[in-house]
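Enquirer: Quick one: this structure, given as structure tokens, is what I'll be asking you about.
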Amino acid sequence: MLRLLLALNLFPSIQVTGNKILVKQSPMLVAYDNAVNLSCKYSYNLFSREFRASLHKGLDSAVEVCVVYGNYSQQLQVYSKTGFNCDGKLGNESVTFYLQNLYVNQTDIYFCKIEVMYPPPYLDNEKSNGTIIHVKGKHLCPSPLFPGPSKPFWVLVVVGGVLACYSLLVTVAFIIFWVRSKRSRLLHSDYMNMTPRRPGPTRKHYQPYAPPRDFAAYRS
């Protein structure tokens with residue numbers, strides 16, 4: 001932007017000298033909503049003459065933005081060979097260029113050029129002072145009642161949902177493992193705490209009682 005401001009001092013308005021046309025422009029314009037109107041005022045009578053008015057972009061005027069060609073008695077031809085959306089209108093000692101759909105990176109200095117094509121002699125203007133067109137970005141304010149969620153918000157929602165599902169699966173798996181482990185410990189504990197049982201009383205087999213014999217009595 002500083003370079004463009006310095007350019008205004010490098011290209012002062014040129015006064016009419018013999019076969020030159022004086023062209024004046026506004027020093028600076030701001031393009032709101034990506035559109036701007038630039039008027040090129042000249043001090044030359046173009047009535048009944050065929051002329052060509054063009055708008056150029058850059059300090060070296062390398063880009064021809066828009067062209068208005070014709071005369072007062074015929075319909076003007078307006079065109080752009082560089083992709084700009086432009087229109088033109090011929091007024092009283094002025095040509096107005098209407099530029100639309102401008103981009104922020106098209107902020108630059110623009111120069112008007114007026115040429116008398118017919119009848120001879122050919123006339124044009126010295127380089128004018130130029131106009132800096134500052135294209136401001138279009139900011140859309142969200143509705144306060146129904147604000148539209150931004151893309152990062154949905155990304156966070158999706159990531160949060162995935163993490164929640166993962167946490168739920170891990171929790172369920174842990175609970176299942178814990179229940180099974182607890183059941184296994186209980187079964188093992190019951191087995192270890194079982195007291196050994198003594199075998200039941202066995203039935204004793206008694207010999208039938210027989211009184212002892214006194215063999216001495218038999219001897220006597």
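Cβ atoms are placed via backbone N, Cα and C, with glycine included.
Don't look for the substitutions in this one, it keeps the originals.
Pulled the feature table from Swiss-Prot, pasting it below:
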type: DOMAIN; residues: 28-137; note: domain 'Ig-like V-type'
type: MUTAGEN; residues: GLY160 to Tyr; note: About 75% loss of IL2 release
type: MUTAGEN; residues: ALA164 to Leu; note: About 75% loss of IL2 release
type: MUTAGEN; residues: TYR191 to Phe; note: Greatly reduced phosphorylation by LCK
Enquirer: Over the domain 'Ig-like V-type' (28-137), what does the predicted model average in pLDDT?
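Expert: A mean pLDDT of 93 is what the model gives the domain 'Ig-like V-type' (28-137).
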Enquirer: For a three-state summary based on DSSP, what are the helix, strand and coil counts in the domain 'Ig-like V-type' (28-137)?
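Expert: DSSP composition of the domain 'Ig-like V-type' (28-137): 3 helix, 65 strand, 42 coil.
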Enquirer: Among all protein chains shown, how many Cβ atoms are found within 10 Å of the Cβ of ALA164 (mutagenesis position), not counting that one?
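Expert: So the number of other Cβ atoms within 10 Å of ALA164 (mutagenesis position) is 10.
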